[in-house]
Amino acid sequence: GRCCHPACGKNYSC
């Protein structure tokens, strides 16, 4: 899955 917001930190992916 994608994590598309700033709170994801290093996991941010769009």
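From the backbone N, Cα and C atoms, a Cβ is placed for every residue, glycine too.
Residues as originally present; substitutions not included.
If you check Swiss-Prot, you get these features:
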type	residues	note
MUTAGEN	Arg2 to Ala	4-fold loss of activity
MUTAGEN	His5 to Ala	3-fold loss of activity
MUTAGEN	Pro6 to Ala	73-fold loss of activity
MUTAGEN	Lys10 to Ala	9-fold loss of activity
MUTAGEN	Asn11 to Ala	3-fold loss of activity
MUTAGEN	Tyr12 to Met	48-fold loss of activity
MUTAGEN	Tyr12 to Trp	5-fold loss of activity
MUTAGEN	Tyr12 to His	33-fold loss of activity
MUTAGEN	Tyr12 to Ala	8500-fold loss of activity
MUTAGEN	Ser13 to Ala	No loss of activity
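In the three-state DSSP assignment, the secondary structure recorded for Ser13 (mutagenesis position) is strand. For His5 (mutagenesis position), the count of additional Cβ atoms within 10 Å of its Cβ stands at 8 [all protein chains shown]. Here the candidates are the mutagenesis positions Arg2, His5, Pro6, and by Cα distance the one nearest Ser13 (mutagenesis position) turns out to be Arg2. Here the CA atom of Arg2 (mutagenesis position) lies 12 Å from the CA atom of Lys10 (mutagenesis position). In three-state terms derived from DSSP, Pro6 (mutagenesis position) belongs to a helical segment. Looking only at other Cβ atoms within 10 Å, the busiest spot among the mutagenesis positions Arg2, Lys10 turns out to be Arg2. Long-range Cβ contacts of Asn11 (mutagenesis position) within its own chain (separation 6+, distance under 8 Å): Cys3.
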